[in-house]
Amino acid sequence: MKKTEMGRFNISPDEDSSSYSSNGDFNYSYPTKQAALKSHYVDVDPENQNFLLESNLGKKKYETDFHPGTTSFGMSVFNLSNAIVGSGILGLSYAMANTGIALFIILLTFVSIFSLYSVHLLLKTANEGGSLLYEQLGHKAYGLAGKLAASGSITMQNIGAMSSYLFIVKYELPLVIKALMNIEDTNGLWYLNGDYLVLLVSFVLILPLSLLRNLGYLGYTSGLSLLCMIFFLIVVICKKFQIPCPVEVALMANETVNGTFTQVALAALASNSTAADTCRPRYFIFNSQTVYAVPILTFSFVCHPAVLPIYEELKSRSRRRMMNVSKISFFAMFLMYLLAALFGYLTFYEHVESELLHTYSAIVGTDILLLVVRLAVLVAVTLTVPVVIFPIRSSVTHLLCPTKEFSWFRHSVITVTILAFTNLLVIFVPTIRDIFGFIGASAAAMLIFILPSAFYIKLVKKEPMRSVQKIGALCFLLSGVVVMIGSMGLIVLDWVHDASAGGH
């Protein structure tokens, strides 16, 4: 048995306590958005972590060590919140603008509850299946196909997360440079071109960090990312009371440098009856962009590959205790997402872009507070991308050459290839909305709906197929298939419609 598997379980009838062997080598959680786990095994080589497990490890022989867990309840809540929150928060106002307040709250509630239910399935499957690694559960349940499905979904989700982070660099870094250098005319300036800047940041800053064999700053990155998002939320709430409605007023005020529009004229425009209609919130909206709402929400709630490592580190671990951690974390993120979406929508209404932070620059320009937010978010995402690259590279390494010794050449080639591929996506994919939509409808749906329920049905033997629990898991799996196929189909139709409209 590998160290990445649990040796034995001692589950009480109420499943409130468990004792198992743990992975002494494991020092790194699968980051879905931000890395979630502040592990105290930071000196172990991450390249030796078995992200894509092989049934035969060849030369490597492991002994099973008992590790009781040392992370407090509160820190576990913090770590799981880190794993949940990510760049998806920037797209939630766009989702609300295309669903309406009431429909968005309904969808947000259902997605958060379903995500929490899938955590319940995952924890129970881990107890019964005897493994704390997502891919290994897939291997135990369905062999190589299950392992590849889990690894592929995690890799796709991480590539989507990387792409969204680099999209933020592409959108926001030119605005920061423009504000710091006080540049008015941007025509022909290469250093204000987002495509050039994302390449520059990727290969000058991100690549050297990604080539490291250890990420000692992992825990700091996690904390910084969550703090940046909290700061972002505070600014969104404050700006709601500073930006006039309709936003055309702010646009004219922003574009007028010679005082052409007086305050009286601006007030008259704001009182226009037609403009006032745009400042009335809508509760149910159905349009061609509504289809992106569910994928954006599922993308925003993916944290499941990080749940098991956090569970492993939890002091006095039990499934019930970990579920309490999950409930608090999901409820906190539910409130954070709802507030960010609501105040962003009530600030810009139908003018919300797919990346909320960029909307502020388009409407009101840049002030000191927004500049600080942009700098904080840019630093956070730049430091997080190398963290996300690690599990992708490890999965590729263990898939292509699991028994070979470490090679700097192979390590570097895989890293550069991953980074180059992600940069191509960021340069040629039109908007961050497409990343949120595609990854949310595919990989996120797999990780939240399909895989946990499929693993549960296969590995939890003590419950018959006709039991309420198994029937519920089966219905959950089928709902995930419907969400995936339905969302992907509608998104592709929207892409085709946009392409045909652009061609005319």
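Each residue, glycine too, has its Cβ placed from N, Cα and C.
Note that the structure is predicted; figures quoted are calculated from it, not measured.
What Swiss-Prot records for Asn82, Thr384 is Na(+) binding site, and it gives a curator's inference as the kind of evidence. Taking all protein chains in view, 30 other C-beta atoms sit within 10 angstroms of the C-beta of Asn82 (Na(+) binding site).
Listed in Swiss-Prot is the mutagenesis experiment Asn254 to Gln, annotated as follows: Partially loss of glycosylation. Completely loss of glycosylation; when associated with Q-258 and Q-272. Decreases expression; when associated with Q-258 and Q-272. Does not affect cell membrane localization; when associated with Q-258 and Q-272.
Within the same chain, residues at least 6 positions away in sequence whose Cβ sits under 8 Å from that of Cys279 (mutagenesis position) are Cys245, Pro246, Tyr349. Experimental mutagenesis is annotated in Swiss-Prot for Cys279 to Ala, with the remark: Does not affect cell membrane localization.
Under the three-state DSSP scheme, Cys279 (mutagenesis position) falls in the coil class. Here Swiss-Prot describes Cys279 to Ser as a published mutagenesis experiment; the accompanying note says: Does not affect amino acid transport activity. Significantly decreases alanine transport activity.
Quoted from Swiss-Prot, the note on the mutagenesis of Cys303 to Ser is: Reduces amino acid transport activity of 75%. Significantly decreases alanine transport activity. Cys303 (mutagenesis position) has a Cβ environment of 31 other Cβ atoms inside 10 Å.
Take the CB of Arg374 (mutagenesis position) and look out to 10 A: across all protein chains shown you find 23 other CB atoms. Among the mutagenesis results in Swiss-Prot, Arg374 to Gln has the note: Does not affect the alanine-induced transport current. Reduces the amino acid affinity. The residue drawn here is the original one.
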Legend entry - Surrounding CB atoms that lie within 10 Å of the CB of Thr384 (Na(+) binding site), all protein chains: 26
Legend entry - Cys303 (mutagenesis position) and Thr384 (Na(+) binding site), Cα-Cα, nearest whole angstrom: 15
Legend entry - DSSP three-state assignment for Asn82 (Na(+) binding site): helix
Legend entry - Arg374 (mutagenesis position) to Asn82 (Na(+) binding site) - Cα separation in whole Å: 19
